[in-house]
Amino acid sequence: MASMGLQVMGIALAVLGWLAVMLCCALPMWRVTAFIGSNIVTSQTIWEGLWMNCVVQSTGQMQCKVYDSLLALPQDLQAARALVIISIIVAALGVLLSVVGGKCTNCLEDESAKAKTMIVAGVVFLLAGLMVIVPVSWTAHNIIQDFYNPLVASGQKREMGASLYVGWAASGLLLLGGGLLCCNCPPRTDKPYSAKYSAARSAAASNYV
């Protein structure tokens, strides 16, 4: 029962992380306009995401535009787009494997095969979490580096957007859920064989006497 509860908790955390990755991918808030002291860098708030950028006027009006080309993105956001999409696909595979190997499903009859499938699902979730945390941390590092770089113009300085925090939370959920699923140990099947072997030895010894 405890093993099933651990498994359900791991699947739930991983699914929440998977949904958070999709939210991180969709939100155009990887980079936002920076505020330096009490002065606003520009009269507009600029949001930059993986798929579009949005400009929010001081009046509250917002306009979003999809990137015309992949080359319009900075290098870190190009890599982030690829890794986040791969992470979503890999996590979807992990969800499928966790359903197949779940204790409360009948997709597999063998308990050992179920446990092994669940371990594979946990490893897949761990990989998905790593694929998210790498681009999010890379983008955050570049933002901080440019913010304190005196050679970068004030209008080009950005701050970390909400998508980065969502990405960190998503990677944490995926890593935690995958770690819990990897704790599913397959049942041992060598006990019956050892019992039969010992019984056969005792029978042979009695016949010899």
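Glycine residues also receive a Cβ, built from the backbone N, Cα and C atoms like all the rest.
Residues as originally present; substitutions not included.
Quoted from Swiss-Prot, the note on the mutagenesis of Phe35 to Asp is: Abolishes interaction with Clostridium perfringens CPE.
Swiss-Prot gives this note for the published mutagenesis Phe35 to Ala: Decreases interaction with Clostridium perfringens CPE.
Experimental mutagenesis is annotated in Swiss-Prot for Ile40 to Ala, with the remark: No effect on interaction with Clostridium perfringens CPE.
In Swiss-Prot, a published mutagenesis experiment is listed as Ile40 to Asp, annotated Strongly decreases interaction with Clostridium perfringens CPE.
Swiss-Prot lists Asn53 to Ala or Asp among its mutagenesis entries, and the accompanying note reads: Decreases interaction with Clostridium perfringens CPE. Mapped onto three states, the DSSP output places Asn53 (mutagenesis position) in strand. When Cβ atoms from all protein chains are considered, those within 10 Å of Asn53 (mutagenesis position) total 18, not counting its own.
Here Swiss-Prot describes Tyr208 to Phe as a published mutagenesis experiment; the accompanying note says: Loss of phosphorylation by EPHA2.
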